[in-house]
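Okay, so here's the structure we're looking at.
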Amino acid sequence: MLRVVVESASINPPLSTTPKAFVTVYFRDMMKRTRVEEGHDPIWNETLIWHLWNQPLENDSFLKVILQDSVSKKKERFIGLATVPLKRLAQRPKEVMFVRDLILLNHSMKPTNCTVTLHVAQIYDQDTEMTGNEELLGSTVNEVTQKKLMVSGLPMHRALASKPQHFQVRVKVFEARQLLGNNIKPVVKVNIADQQHLTRIKMGNNPFFNEIFFQNFHEVPAKFFEENISIEVVDSAASRSKAEIGRFQTDIGFIYHSPGHTLLRKWLGLCQRNKTTSGVRGYLKVTICALGVGDQALVDQKLPYEQNTRVQIFKSKEVPVSLAYLQFFIYCAEDLHFGTHKSATPVLEVELIGDKLRTKPQNPSDNPIWNQILTFQIQLPCLSSYIKFRVMDCSKYKCQDEIGSASLCLSQISSTGEEIQGMYSGFLPCFGPSFLTLRGGKKPPFRTSEEGTCIMDAVQHGLAYRGRIFVEIVTKIKSQQDSVMKDLSQEVTQVEMQYYRQKYGLCVIFLSCTMMPKFKDLIQFEVSMGHYGNKTDPNYKPLVSTTQYSPVIYDGTTYHYVPWYNTKPVVAVTSNWEDVGFRMNCLNLLHITRDRLKTNLDILKSIRNPRDPALLQQWEKLLKELQEDCRRPLPCMTDQPRANSLDRNKWQLRSQLLQQLAQMAKEAKPVNMVGTAKEWLHRLNAVIPEPQESLPDVLIWLMSRQQRVAYARVPAHTVLFSPAGPLSSGKFCGKIQNILLQYPEGEGQDTFPASLRVCMWLGNVKYSKNLKLLQQGSMVVYAETYENQAKTRDDWGQQGLYHCPNFSDVMGRKALPKTDFKAPPGWHWKDDWVVEPQRRLLLDIDINKSQVLEEVYENQLRNATGAWVPAAIPNTDVNGQPVEALENVKCPQGWHFKKNWIVKLNHAVDSEGWEYGVGIPPSGLPQIWNSVEKTYHSCRRRRWVRVRFRNHKELGQERSQEQETLSFLQMQDLSEEGKEGWEYGTFDSRFHLDPQPTSRFRRRCWHRQLAPNKDRGVASIFLLEGSLAVEQKDQPRKEMEKTRSWQPWKDLRHTPEDPRIPTTPFIYYILNKPHYYQLFCYIYQARNLMYNQILTFQEPFIQVVFLNHSLCTQTLRSSAAPTWSQSIIFQHLLLFEDPKDTRENPPLVVLELWQHDSRGNKILWGRSMWPPVVWLGLQDWVFTPLRWHPLVRELGEEEGEILASCELILETQKLKELHPPILSIPCKDGIYLLPKNIQPTMKMMAIEIMAWGLRNMTKVRYPQLLLECGGESLKTEPISNFQENPNFPTSTFFFTVFMPLEETHAQPLVVKVVDNQEYGQQIVVGQANIDFLQPYFCDPWSLNYTTVKLPTLSVKKPDTFLDFVYKKFWFDSSKDEEVYEEEVDWWSKLFWATGDADKSLNYNHKSYHTLKVYDCELEAVLTFKGLQDFCQTFKLYQEKPKVDSPVVGEFKGLFRIYPFPEDPEAPKPPRQFSAWPEIEDFPQMCLVRVYLIRAINLQPQDYNGLCDPYVILKLGQTKLGSRDSYYPNTLDPIFGMMYELTCNIPLEKDLEIQLFDFDLITADDEIGSTVIDLENRLLSGFGARCGLSKSYCKSGPFKWRDQMTPSYLLYRYAKQKGLPPPVFDLEGDSLYYNGETFKLQSFESAPPTYKHLGPKKERLALYILNTQGLVPEHVETRTLHSNSQPGIDQGKIQMWVDIFPKMLGPPGPQVNISPRKPKRYQLRCIIWSTAEVDLVQETFSKEKMSDIYVKGWLFGLEEDTQKTDVHYHSLTGEATFNWRFIFTMDYLTTERACVQSQKDYIWSLDPTSTKFPARLMIQIWDNDFFSPDDFLGVLELDLSDMPLPAQNIKQCSLKMMETDSKWPFTPQKRISLFKKTNVTGWWPCQVLDGDKWRLSGKVKMTLEMLSEREALIRPAGRGQSEPNQFPMLHPPERNDSFLLWYQSPIKNFCYAVCKRYRSKIICLVVTLVIGFILLNFVYSAPSYFAMNWIKPQLRLSSPIKIVNLIGTVNTSNINSSILTMEGSTYHASHVFPEAPAP
């Protein structure tokens, strides 16, 4: 296969609208495309694969690469193309060809600045497990393969908002293979979120489903991504406990972030969940996609029942699939937060892809110890994004209350190895042992960024700290799983070292708090780290974790701020955590590398001009710093005793990546700089996340009225101190940083909470001895209490306090007597108590206001005579409180009045300003006021107002005023001044120093300063632990009773839960030396403010905010790209910071874009924030150049950008003497302009306009066009009769204008349509704003035609010896078959184009008749420029439109912009709109033919998951289509219809195609619709009116359909391009065109043999036309959309449109696209016999036997199941039947599928048509009388691709069913029964035994396929019934084995005994024979050995003589006679003569 990895691209010069780029790659006319990525430097790293099959690469092979921009509304914009020759790869197939920075060409084939980077390689079968159609069904146990399949590496997430959005999930189930089980009836359950969908029940182990399920969502993306998808295959015939066959699970987030949001045609391994013996139990082929608004579903062109999938992909080389087990070692938890519950029973729940396991419940404790192991079985690849942990409260037998949650990203605890280029294999998931932080409570707002690597980070978890869990994760790969849950034993002792804790100290200095909304109450900040510092947690020591209460002050424009000035509050929090410094050091080093790279990249991206010299300088700086950072070694983890497996694996991964990046930076060249740097940054971001950062984040809460309002989360590692050095410390450790606060989710969405500027330090307290965060200032620690007094009878004292204590805190909630304070350990009292007012609380409410409205109400009462007299209290405020009289109200110092008191008359009052009412006791104030006097009214009042203005002061006075404010805020002792320091007021109102006549309450603040003791080795502020006041248990009982009843007057609306609020000291950092600065902001322009480029900005202006100061630019008129060209100057800015600290971390400058709505209200559009450039002098100062900065909206989405720059200059002593401002900035009318050094350069540009006409405008009479650009305007002539001809009488216009030389700075072009009405009135009826002019810039001298490229003709190469051997000995499966050419039609062309049915079609002339199938709209094909090459369509809107404003019309036109010489004598460039269609030819009458092919994946509308679609066409007033012609019960209808319409273009130009769902009773629902602009197709120069065929045929099935011949088309094309007409020779085989001669032989290597081709002249002209990039004969795929779900894909429709203008002659012939009708076939299957069938029954003699019968059916036609008779008592597994099965099917030969139409239910209105593959199912069964029949085996044959049967039993085996053989010269023979219509032989049957398939029998069959006609000619009956012929089947001769026992018992007994004990008898006989031989040998061996040893040689010379010693016989006395041997007379020599004599 050929693999192309598309890495990245660079689009230069950048487009004003952020492009959504993708790359399309063509190889051998097969197109593949990448996903869409936003940005000018997109990075894909996406792999595209083409299968070469048996066609290897040749020297002339090439790739065509096209870079496109997917713009809005289904249009795509061409960017550039290039061709990559593959000659080098063909010659060196083992190498990888890297193509870096490939320069793209434009339409004129000229180089552009856009580049693409990719690499190409060839992959062979032995190198990968991927085979056939990119489907993976197994993998080996190779470690590298397993790790690379774990999770998707380097995910790229696009930013999503937190508001609910429309989403859609689709799951299409194709088929299953190799499902385990016997005689199963599988059904697939698809669970999407909580909705379950079921397929139809099928039969067999390889079922075919082809069903699709939809699920729509309207959810927040965070919740949508968390939902799971579960696909389960169950056996519907089995019991519920044994029904599950296998399942597959994933989460939607994983699918959404996959390429194309889709898993396309993937084989899923099915496994049983948590089963110890479970393996892969089958495979399921599915397509899963998750789509959002605007996402396009991938088009699957293949047939669902295509048979290209070979059996070998189901066979793995070593193991079926990679199975692994994730073991979770759950140790313990700590610091669990139970909320309102005092105790809970904690249980830890772990969730992985929907599977959940829980630990055992523990006793109620906040530190539970579980010590358990939870085991999950996973399949590699594990298609999940994260692991969830939840600690639940199960105290009430229900685990519903969640204590806290955490999550782990699989991509962060594992690696696929994709981060590093090379052989790095990654590592499997592992974690810990380490702590995970639990969170709960309020959630943060959802945001995802491109830098994120996990969508679950800080998304679904809360903000509040809920404790930590101590866990460990281990991945094991083994064949058998352990128990799901078990207890830990020895592992606990190995992790005890994790419990060692160290004391950490956290110090935070608050420097400023600005950009706040208005708070009526006092605010304070709380800092916490875990539970430490949380005031509401009583389990921890009180710490100095909160600041003093402060008010918020108005800044003079929009926001408020906290007036800290030189007194900065400080908090100090101590905590105890384990030592993770070794881990944080590595993380901080990586963050330094990433941050410096990102900073340099942002600067690089902001330089839009490629000719800017700063571009290369910044690139060199980036490379230099990256090399320095990457060569810095990371702390080694191999020698770290506390490091775990994940630490070591990540250290290895990070180290190798840094080494690789350093080398790449060293070799990098200045090409595609932004894209290369973005790729490096992306790879760094992938390895940076540290999941084992067990330290919780630092939380800063903004609190008001004891409620947490807004928060900021600071990662602990960013402020952590490291003794290893500053590089290992956090980037903000001891440094000033800017923090933006956020509201929790769902709160405060309309305001900005605050912008904080803080300095933080976190570290081990032993390193804090010499802690000094700021370079100047001193720290003050003091205790505080307030003395309270009330006024009773004109005397101040404690008598009138009632519920308020004598001494309390600032809120009056707690008693704090001075005698109860005690110094904390390590500190002592420095002085005695002194009175020091908190002047921050006493600031004037009118500070920073330029004008104040004062009001006094004059009150009168009606006396007894009815006259009005002054009331008892004549002057009050609006609430009735007494105030001074009008004449006594004095103007404060520094203010003045312009007008005196006047009566306000602009509300419901009478002519004198009085309003009347009836007084209601006891207050006497009326509840309702009326403007008309009645006799019963008892009182009246009127409102007197006046405005006072602040005096304007000079520079010196301003400084003195600033010093006054500072001196007022300074803390000082008042005892020496004779003042007592009392503050007058109430807790509900503001306190002030001056008493008022109505004052009844006063208080004063007492301070006592603390001083640290002698040095203790740590910073003294970390010793401030515990409460300063005496605990309540130490107080007297009376005092305790008194404190219980204390109430702070009337303002205690929120009381704390614990009344014992701890008393802690307050810490302040005093900075007495201020520094003054001047800030210069240069603002030029804002653009790209709307993605759809519709709305204009009404009176926009920019507000610049810097700390507590803000200024605004001038307000402009309405504009889509407002240009201010203005400088904003802030003078005398006061900062209490060291200038070096300010230069290193300056405050942020905030630019806010505002506009006005129709009511005049200000609306915030977006903000842009960045730090200014700081200059501490003007020695090296230069102007800061303008840069583009993104505008961020309220939810974090970047939309729009602003061109600006800022610089902050310190006012040194020399600069203070200069007149402000210190820089010379030009000023005009009081407005500072941009300095000339940074203004864009202007140049004269020519703008040509081709104004074609107006469309779809109603109620206009004489419209005309008005164009405005850069202060210049142009008007066209009005259209005289708009209703008859909406085109302009003159189409081309020209004018010049001065524009910026840089295209990115071009001013917008405004197109207005002005209607001339009666009496000369002109009204603007429509407007379009074109602010993106870059596509219209052109080179006027370039040529506008495409050169003809001659094709490279292939030359047949001579066969080599290996080729000869291959062809000689390779047995092709189709070698012996005749060439099969079936009848071709238009559908054949479609299948040739989509690649379907390749095996079934073998048409010799296929190459002559090809068409192009586009998977998108024709307008979306990049090469055709949206069919708007002649004129573009601009939507017209109202003059002041809103977001939902409708389109009021369209303007069709085009623009060309190019430099124009200012010298009148210079040559003028040629006009661009010279050769265009004659405008007099329009309107035109046209004949339109609409060919509707089919629809794909329509949205279901009915309850059965289907719909009944029908088509309605609308064109002008014409409407075609009928609801009666609906297609019942289908989501993929095949229309095959042609509609013919007549229209008048352009009056009738919009063709609307609607699909409706037919409903019998209710109204029909619209499925979706699509609109085609016919005028664009008619006018386009790409010939879109009629696609160009590949061949010119005068007759035949593919007859030329255009109304013009190719030669005339070529003549018109040359005329359109301004070229001379082509000239043909007399014979027509040569052509002179555009200065070149072309011959027909250049395109045809040999004379064509196809008989229907036309003459040579036309063929040659057609060849030339096909090289010009014209629209070919095609089928386009259009997306359907519906108003019910805007932006969501509702399905696709494939179609094409032909347009024939009547002025060009009669139209061409129609194309017959009628759907193919299936042919009826009859399959006759004769079951002759079986053999070697398993025997499953026992006879009386324990003999195995079976009663065999055979069952068969066609797949999908299970209701027509047939079976043979029963062969009883088979003792050998042999059975004879002679039985005929007859099956009838409707078969589509071209699609290789059977078609069936039947009703699902009796009450169904229409039948449902289904297609399924032609498969024959044969099963062997054992017949039982009482119990269910036993299943013995199954055979499944695909009739279109089946193995050739064996001719004898011995050759029949399971190897026949394999598609590929192990040996290349012995392939398995495969046939199609539709071609070879009759076969006979043996086939194997198999049965599942355990988890493996084995041979269970063999069946001999004859399969015969007959057409319907042949079946009528040769009729036959089923079984053995009549007509029993062809052939005649006789009943088999079967002997009843049961009766044979009685007929020949001895014979049968011997047979039974021999059969049963055959082996035993043979063994016994052999044993007896061997035993007899051995016994005989043992018996004879001793004698033989003895004789052999002795060797006797016996020789006898004479016999032995016997002598009668008695002499005579005494017969009378026999008893006395004795016979003796005379041995004494003979010698031994007589016996042995050889013996020597004695």
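Backbone N, Cα and C define each Cβ position, glycine as well.
In the shown protein chains, 20 other C-beta atoms lie within 10 A of the C-beta of Phe1558 (Ca(2+) 1 binding site). According to Swiss-Prot, the Ca(2+) 1 binding site annotation covers Asp1502, Asp1508, Asp1557, Phe1558, Asp1559, on the basis of sequence analysis.
For Asp1824, Ser1827, Asp1830, the entry in Swiss-Prot reads Ca(2+) 3 binding site. Classification of Asp1830 (Ca(2+) 3 binding site) by DSSP places it within a strand. Less than 8 angstroms from the CB of Asp1830 (Ca(2+) 3 binding site) sit Val1736, Ser1746, Trp1821, Asp1822, Asp1824, each of them six or more residues away in the same chain.
Summarising the annotation, Swiss-Prot assigns domain 'C2 3' to 307-424 and lists sequence analysis as the type of evidence.
Counting residue by residue with DSSP, the domain 'C2 6' (1467-1587) contains 9 helix, 52 strand, 60 coil. Annotation comment: Swiss-Prot describes 1467-1587 as domain 'C2 6', evidence class sequence analysis.
When secondary structure is read from DSSP and collapsed to three states, Asn206 (mutagenesis position) falls in the coil class. Under a cutoff of 8 A between CB atoms, and with a sequence separation of 6+ in the same chain, the neighbours of Asn206 (mutagenesis position) are Glu175, Ala176, Arg177, Gln178, Leu179, Arg1815, Glu1836. Quoted from Swiss-Prot, the note on the mutagenesis of Asn206 to Cys is: Reduces interaction with EHD2.
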Surrounding CB atoms that lie within 10 Å of the CB of Asp1559 (Ca(2+) 1 binding site), all protein chains
15
Asp1508 (Ca(2+) 1 binding site): tally of other CB atoms within 10 A of its CB:
22
Hey, for the Ca(2+) 1 site built from Asp1502, Asp1508, Asp1557, Phe1558, Asp1559, who else sits with CB inside 8 A of the CB center?
Gln1501, Cys1507, Pro1509, Tyr1526, Phe1556, Leu1560, Asp1564, Asp1565
Integer Å distance between the CA atoms belonging to Ser1827 (Ca(2+) 3 binding site) and Asp1559 (Ca(2+) 1 binding site):
48
Within 10 Å of its Cβ, which one of these binding-site residues (Asp1502, Asp1557, Asp1824) has the largest number of other Cβ atoms?
Asp1557
Distance [Cα-Cα, Å, rounded] between Asp1502 (Ca(2+) 1 binding site) and Ser1827 (Ca(2+) 3 binding site)
42
I need the neighbours of the Ca(2+) 3 site defined by Asp1824, Ser1827, Asp1830. Which other residues of that chain put their C-beta within 8 angstroms of the C-beta centroid, in sequence order?
Val1736, Gln1737, Asp1822, Asn1823, Phe1826, Pro1828, Asp1829
Any idea what the model's mean pLDDT is for the domain 'C2 6' (1467-1587)?
89
Measure the Cβ-based neighbour count of Ser1827 (Ca(2+) 3 binding site), defined as the other Cβ atoms within 10 Å of its Cβ.
6
Can you tell me how the residues of the domain 'C2 3' (307-424) break down into helix, strand and coil by DSSP?
4 helix, 54 strand, 60 coil
Euclidean distance between Cα atoms of Ser1827 (Ca(2+) 3 binding site) and Asp1557 (Ca(2+) 1 binding site), Å:
49
Taking only the CA atoms, the spacing between Ser1827 (Ca(2+) 3 binding site) and Phe1558 (Ca(2+) 1 binding site), expressed in whole angstrom, is 49
